[in-house]
Amino acid sequence: MSSAITALTPNQVNDELNKMQAFIRKEAEEKAKEIQLKADQEYEIEKTNIVRNETNNIDGNFKSKLKKAMLSQQITKSTIANKMRLKVLSAREQSLDGIFEETKEKLSGIANNRDEYKPILQSLIVEALLKLLEPKAIVKALERDVDLIESMKDDIMREYGEKAQRAPLEEIVISNDYLNKDLVSGGVVVSNASDKIEINNTLEERLKLLSEEALPAIRLELYGPSKTRKFFD
């Protein structure tokens, strides 16, 4: 008989993942400040060098040379500004990608904490079953999680029955086709008996979905609206 555990709702599972989003926001703010400061410094240095070089080149034909120098300076400044803008945009994307990658690596810490991971895993399985709504489900997991899932079967069936009501679940089969531990740190992939319908509820997939949903808002909050964008959703 398995011991009863406190199952998390899908919202509570999202709360756990949203903690990662808070971490992402904090890290991205710091990265954005560093990137902008560095870009401003590089811009001012390069602009100063250009002004100095152009001024030194002015000879007796002062007015003509000055006019040409100012035009050249304006063109060069515009080129530099565009180059710096592209550099900042590239650095921002790289920093956000790096932060999401760091957060992804921290997922293994959640899966290694059995007390924290167990209710999350049960909720991920139940959530996938509720999306599937099939009488028989095949659960693919990491090999190390098989015994844990076996111990939760009764709790999973009971919670599913309470929530699904008119779509009874007759059997849960734990597949011996295990998830790749090098690609997945936790969670499950659940499919129907024919394996034609599949629900990916791994921790990585949930973080990916969360990141895709959060990224536009994070960009807007950290960097402000795009000056070239005329319309917003």
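Glycine too: its Cβ is placed from the backbone N, Cα and C atoms.
It should be emphasised that the depicted structure is a prediction, and the values quoted were computed from it without experimental measurement.
Here Swiss-Prot describes Thr9 to Ala as a published mutagenesis experiment; the accompanying note says: Increases ATPase activity 1.4-fold.
Here the residue is the original one, while Swiss-Prot reports the published mutagenesis Ser78 to Ala with the comment Reduces ATPase activity by 88%. Prevents assembly of V1 subunits at the membrane. Secondary structure at Ser78 (mutagenesis position), as computed by DSSP, is helix. Counting Cβ atoms from all protein chains shown, Ser78 (mutagenesis position) has 10 others lying within 10 Å of its own Cβ.
Secondary structure at Asp145 (mutagenesis position), taken from DSSP and collapsed to helix, strand or coil, is helix. Around the Cβ of Asp145 (mutagenesis position), a 10 Å sphere holds 23 further Cβ atoms from the protein chains shown. Among the mutagenesis entries in Swiss-Prot is Asp145 to Gly, noted as: In VMA4-1; is rapidly degraded at 37 degrees Celsius.
Per Swiss-Prot, mutagenesis Asp233 to Ala is noted as: Reduces ATPase activity by 74%. Reduces ATPase activity by 90% and produces structurally aberrant V-ATPase complexes; when associated with A-202.
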Could you measure between Asp145 (mutagenesis position) and Ser78 (mutagenesis position) for me? Cα positions, answer in whole angstrom. 57
